[in-house]
Amino acid sequence: MASGVTVSDVCKTTYEEIKKDKKHRYVIFYIRDEKQIDVETVADRNAEYDQFLEDIQKCGPGECRYGLFDFEYMHQCQGTSESSKKQKLFLMSWCPDTAKVKKKMLYSSSFDALKKSLVGVQKYIQATDLSEASREAVEEKLRATDRQ
């Protein structure tokens, strides 16, 4: 079900700055006036994952957000002692259980529009609490797509 919410050009530009230019570590998006997905927060390249979790929850326990993060981790190929750095972009839909039903429905029905606008994201994650959004949970989901 489409919500009719559009994605602002600023979202697309900021995404390209993360994906191609490696200019930022992450961006938090929100739905403005129930009409358009827009940029709320942009973090510089040296920002940590903990800061991302703080920013995605910053508006309060009843608020939903989207977050795009350029995630880095070390990957070890099976049968070798060599490790290599991996980078994957993931897009998170943050809709806590404490959010009102109307807001959760708006964010979940608008997630598709954002996904279609941000081509090249490797993983989509839906989180309703911190256990689903933790660094460990996200890294596990990203590693599941690695080749052994």
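Note that Cβ sites are derived from N, Cα and C of the backbone, with glycine treated the same way.
Feature annotation from Swiss-Prot assigns domain 'ADF-H' to 4-143. Confidence annotation: the domain 'ADF-H' (4-143) carries a mean pLDDT of 95 in the model.
While the structure shown retains the original residue, Swiss-Prot records the mutagenesis experiment Ser3 to Glu with this note: No rescue of the defective neuroblast proliferation seen in null mutants but partial rescue of the defective axon growth. Under a cutoff of 8 A between CB atoms, and with a sequence separation of 6+ in the same chain, the neighbours of Ser3 (mutagenesis position) are Leu106, Ser109, Ser110, Ala113.
According to Swiss-Prot, the mutagenesis experiment Ser3 to Ala carries the following note: Abolishes in vitro phosphorylation by LIMK1. Partial rescue of both the defective neuroblast proliferation and defective axon growth seen in null mutants.
Under its mutagenesis entries, Swiss-Prot includes Val27 to Gln with the note: Defective distal orientation of wing hairs and incorrect localization of the planar cell polarity proteins fz and stan/fmi; when associated with 139-AAALA-143. The secondary structure of Val27 (mutagenesis position), as reduced to three states from DSSP, is extended strand.
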